[in-house]
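> First, the structure itself, so that you have it in front of you.
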Amino acid sequence: MWEANPEMFHKAEELFSKTTNNEVDDMDTSDTQWGWFYLAECGKWHMFQPDTNSQCSVSSEDIEKSFKTNPCGSISFTTSKFSYKIDFAEMKQMNLTTGKQRLIKRAPFSISAFSYICENEAIPMPPHWENVNTQVPYQLIPLHNQTHEYNEVANLFGKTMDRNRIKRIQRIQNLDLWEFFCRKKAQLKKKRGVPQINEQMLFHGTSSEFVEAICIHNFDWRINGIHGAVFGKGTYFARDAAYSSRFCKDDIKHGNTFQIHGVSLQQRHLFRTYKSMFLARVLIGDYINGDSKYMRPPSKDGSYVNLYDSCVDDTWNPKIFVVFDANQIYPEYLIDFH
């Protein structure tokens, strides 16, 4: 199921409150066949209907039966990703995982009212995301150091670095970048005709001045640097945190910031600074040894369409990966360490 854009939600709610309720009351006769609809991300009303994609557990008919039993009550249902509750009194649906709401309506059923898959609907967000705010470009959610999620990230870092150096780990929640990544993954699976694409969690070290830009726009080697581009002109990732740490800089922005607050450049050592490293989800797919001249992965068969997905330092034991398409990357975690 999909989340509605907040601005669209409020506009539709205002229009809906002026028209639909009166129309429903006037037309509520015993021989009317009613359907139940939700306001989709595309701005159109889609009918509730079980389907193989979302695995929705409730149908329009189920909702109507519940409504007739108790017009001021509610009904709960699930999809493959989330649990929901429909409130008949409010005529709204709430995602019990994220807390997000969207409008629903009861309207006369017609053949044209059947639901359909809209091409520009949003892809469901990961179920472990929390307090999602769709009105900001991204969110940094601090992970508690006792959680499984924190320890999973810290253990990957700790394979080649001392995990006690970690100051904090934050989850990056960027719906736009997540959708781009998911659509790219689906595209590659369709192109290859395979059920899964080779995907790895890889590290990327960078200067602190680029952190916010990466969280908003994703990685861009033209801006973030390419560290020599030995294996191609793309974004570089490493299997080992120790390697990526070589490119992390605790360059505070910058000397002027301290001077404005009355701190001299000589006193900067009194302030503890931290370095930043990303742990990204990367679709490495099919890879080949890289070359400094590559602007994109080379062809598998000499054609212009059948290309590798990424380049590496050594196909037998890859430690460095180069990705040329940002949509193959989702910057998932930001690790601050000293």
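Backbone N, Cα and C define each Cβ position, glycine as well.
Original residues only.
Reproduced below are the annotations present in Swiss-Prot:
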DOMAIN    22-106  domain 'WWE'
MUTAGEN   Tyr38 to Ala  No effect on subcellular location at the nuclear envelope
MUTAGEN   Gln93 to Ala  Loss of subcellular location at the nuclear envelope
MUTAGEN   Arg102 to Ala  Loss of subcellular location at the nuclear envelope
DOMAIN    123-338  domain 'PARP catalytic'
MUTAGEN   Gly205 to Ala  Catalytically inactive mutant
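Would you situate these features in the structure and describe their surroundings?
Each residue in the domain 'WWE' (22-106) has a pLDDT score, and their mean in this model is 80.
Following the DSSP three-state reduction, the secondary structure of Tyr38 (mutagenesis position) is strand.
The C-beta environment of Gln93 (mutagenesis position), restricted to residues of the same chain at least 6 apart in sequence and closer than 8 Å, consists of Tyr38, Tyr84, Lys85, Ile86, Asp87, Gln101, Arg102, Leu103, Ile104.
In the shown protein chains, 23 other C-beta atoms lie within 10 A of the C-beta of Arg102 (mutagenesis position).
In this structure, Gly205 (mutagenesis position) is part of a beta strand by DSSP. The Cβ neighbour count for Gly205 (mutagenesis position), using a 10 Å radius over every protein chain in view, is 22.
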> Per DSSP, to which secondary structure element type does Arg102 (mutagenesis position) belong, with helix, strand and coil as the options?
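Going by the DSSP assignment, Arg102 (mutagenesis position) falls within a strand, counted as strand.
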